[in-house]
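Over in Swiss-Prot, the protein carries these features:
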- SER58 to Ala: Loss of endoplasmic reticulum retention (MUTAGEN)
- GLU63 to Ala: Loss of endoplasmic reticulum retention (MUTAGEN)
- LYS64 to Ala: Loss of endoplasmic reticulum retention (MUTAGEN)
Amino acid sequence: MKPVLVLAILAVLFLRLADSVPRPLDVVVSEIRSAHFRVEENQCWFHMGMLHYKGRMSGNFTEKHFVSVGIVSQSYMDRLQVSGEQYHHDERGAYFEWNIGGHPVPHTVDMVDITLSTRWGDPKKYAACVPQVRMDYSSQTINWYLQRSIRDDNWGLLFRTLLVYLFSLVVLVLLTVGVSARLRFI
């Protein structure tokens, strides 16, 4: 039982250290094309094979404006409509705020776009975000992380994914064998 406890402690330490190391994919690109609108917050990331996106844009908005969030890849196009409920107006002015969490996407997603338009105008791209990959080390999404690491030629993500998956299998086998051996002698 002591080796299993030591392995569990090492696994927790490894998971915490792996998440604290900055990844080369942690690049956030912000393009501001107008003096009337300003992107104040722009974050996006992958977690458990799903896209999470958070941001805020302020400026000269009216209730006729709306923001659309688009997911762009070579083989996948999707537009998420941020509803009017995210439109706010207070003493600081008008702003849009969005927090999209848990939108399932394939491993081929390259970028997330924010477009702003009025009900009758053409949408214009105001910001873009390259999603960072945040590991979750669950067996549900092992295939997604393997495909993403091979697609991006990210060998660090590939080896980290394989190492953690194999480590979790070893711990599972040790726990199973330890419990069955203990039950046999009771």
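Glycine residues also receive a Cβ, built from the backbone N, Cα and C atoms like all the rest.
Just so you know, the substitutions we noted aren't modelled in this structure.
Taking the features listed in Swiss-Prot, we show where each one sits on the structure.
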| residue | record | Cβ within 10 Å |
| --- | --- | --- |
| SER58 | mutagenesis position | 18 |
| GLU63 | mutagenesis position | 10 |
| LYS64 | mutagenesis position | 12 |
SER58 (mutagenesis position) and LYS64 (mutagenesis position), compared by Cα position, are separated in whole Å by 15
